[in-house]
Amino acid sequence: MICPRKKRPIKDEDFSAIVVPSMRGHGYLDYTVESHPSKALQNMDELRHHEMLCDLVLHVTYKDKIVDFKVHKLVLAASSPYFKAMFTSNFKECHASEVTLRDVCPQVISRLIDFAYTSRITVGETCVLHVLLTAMRYQMEEVAKACCDFLMKNLEPSNVIGISRFAEEIGCTDLHLRTREYINTHFNEVTKEEEFFSLSHCQLLELISQDSLKVLCESEVYKACIDWVRWDAESRAQYFHALLNAVHIYALPPTFLKRQLQSCPILSKANSCKDFLSKIFHEMALRKPLPPTPHRGTQLIYIAGGYKQHSLDTLEAFDPHKNVWLKLGSMMSPCSGLGACVLFGLLYTVGGRNLSLQNNTESGSLSCYNPMTNQWTQLAPLNTPRNRVGVGVIDGSIYAVGGSHASTHHNSVERYDPETNRWTFVAPMSVARLGAGVAACGGCLYVVGGFDGDNRWNTVERYQPDTNTWQHVAPMNTVRSGLGVVCMDNYLYAVGGYDGQTQLKTMERYNITRDVWEPMASMNHCRSAHGVSVYQCKIFVLGGFNQGGFLSSVECYCPASNVWTLVTDMPVGRSGMGVAVTMEPCPGILPEEEEEVDEEM
């Protein structure tokens with residue numbers, strides 16, 4: 001017996017029963033296949049390769065070559081706002097089965113079509129610029145961004161100028177900004193590459209006019225201009241004076257400027273330029289007040305070493321504008337009682353000692369920190385170790401003043417020549433001074449206060465490097481050792497210190513013209529063995545020690561209002577550190593910002 005086959009139900013009424021998911025009928029099915037979009041694209045790509053259901057032929061013309069691509073309008077429109085507008089906005093191409101793309105490389109279009117169907121693109125570095133240009137033309141933002149990211153990661157001194165000009169021409173703002181940042185940060189390296197010499201005088205002028213250039217010394221900017229002119233002296237000499245006007249001439253070291261006037265072949269043929277520089281050099285030589293010179297790049301306050309229970313090897317930098325502390329490359333060995341200064345953009349630390357439970361060694365070392373590389377270099381040591389040494393800079397030389405070695409307190413002074421990497425003794429002071437304040441002003445070195453092992457001083461001596469002689473000037477109103485001294489606007493400021501009985505919070509100011517000291521506003525906290533520096537026409541005082549212990553507080557003095565303000569705290573309280581101001585480290589070596597931590601009391 002053969003049973004008849006049931007007819008397969010195809011309509012609702014063909015079903016003998018209806019299954020309800022829930023008694024109330026409120027249930028629903030929510031199901032997602034994560035792989036569906038990629039599978040759908042994969043199927044579309046297979047249809048394209050088999051030329052099935054394609055509704056458009058792209059005729060791509062480049063020079064004398066025409067290449068055809070059969071595609072689906074829907075896929076192009078979904079991947080490119082350019083094609084979406086073409087096929088949906090009543091343009092003639094909306095109903096066309098053929099469209100011509102002119103003056104675009106077929107290989108590049110092929111890569112972009114592949115991306116539209118596969119969401120993947122692979123491009124050799126020689127083709128990235130072509131793909132970027134075409135992706136921007138057809139508004140394929142993901143591809144353009146991928147190309148920009150690739151170029152940003154592969155910027156080098158040899159290619160950055162070309163990429164920067166290309167990005168500017170095609171309107172790729174993010175890439176252009178990044179290349180300008182790279183050029184500013186690596187200016188000295190970029191100016192050694194061939195692309196640099198292809199700049200027009202207007203482009204070079206625009207570049208060196210930026211205060212955001214990161215250079216250790218303004219001589220790097222001057223040399224770049226000289227090299228650019230020398231590349232084609234016959235046609236470029238006419239632009240030299242305009243370029244010099246963009247160089248911060250007053251920031252050039254006098255010794256460097258003197259050598260240029262004596263031996264630069266470009267200057268010897270440019271009388272107006274030579275006269276211009278000669279006038280400025282004579283102003284420097286006569287110690288005339290010079291106009292303020294803006295700094296290149298952001299400046300930070302650097303704090304090296306110091307003491308808290310033991311000598312420290314830390315190097316930190318403080319950005320007063322952002323109220324941020326940066327931890328940088330550690331010193332070569334722990335050190336406190338050191339001096340610090342900046343010469344040609346480099347941070348130098350001089351002398352000090354390494355004091356701990358296991359060690360107490362005075363140091364004669366000279367170390368140099370380069371903010372462009374975050375690296376330390378060891379240089380020629382002092383002729384004698386100097387703890388609690390004073391340091392100053394005059395005419396491209398570093399002076400190490402006084403200090404102590406074991407039980408000996410020094411009245412001797414040494415001068416360091418960075419060109420020969422040698423220390424030599426100069427005329428000694430009239431008395432030994434440990435913990436004196438030292439500052440350079442008007443081409444002279446002032447040494448203020450200090451301690452000779454028996455006496456604390458209020459006396460002040462001034463050193464004339466031209467005659468290698470010392471002379472006394474008006475003494476302070478207060479005996480001070482462990483004080484901080486800075487020069488600002490032709491005044492010396494003596495801040496804090498120790499008078500033999502207690503730490504001081506008072507400050508007095510020396511009028512160099514009138515040879516008198518006058519009291520000024522006092523700090524909020526008493527302190528000695530603190531750090532002090534001038535930052536953007538204000539005095540910053542950091543750390544130190546008083547009867548309450550090691551200080552972490554930072555205070556700022558405004559001479560216009562004669563007021564001290566508490567600013568922030570250092571990550572760790574300390575005394576006896578070296579403090580100086582120079583350019584911020586390059587972005588590639590900056591660590592992440594660290595949270596401030598409370599000082600242990």
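Keep in mind that glycine also has a Cβ here, set from the backbone N, Cα and C atoms.
This is the original sequence, none of the listed changes applied.
What you see is a predicted model, and the numbers here were worked out from it, not measured in a lab.
Summarising the annotation, Swiss-Prot assigns domain 'BTB' to 44-117.
The domain 'BACK' feature in Swiss-Prot is assigned to 153-253; the stated evidence is sequence analysis. Residues belonging to the domain 'BACK' (153-253) score a mean pLDDT of 95 in the model.
Record note (Swiss-Prot) on the mutagenesis of Cys264 to Ser: Abolishes repression of nfe2l2/nrf2-dependent gene expression. Under DSSP, Cys264 (mutagenesis position) is assigned to coil, being neither helix nor strand in the three-state scheme. Cβ environment of Cys264 (mutagenesis position): Ile226 lie under 8 Å away, each six or more residues apart in the same chain.
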Per-state residue totals over the domain 'BACK' (153-253) - DSSP helix, strand, coil:
72 helix, 0 strand, 29 coil
For the domain 'BTB' (44-117), what are the DSSP-based totals of helix, strand and coil residues?
36 helix, 19 strand, 19 coil
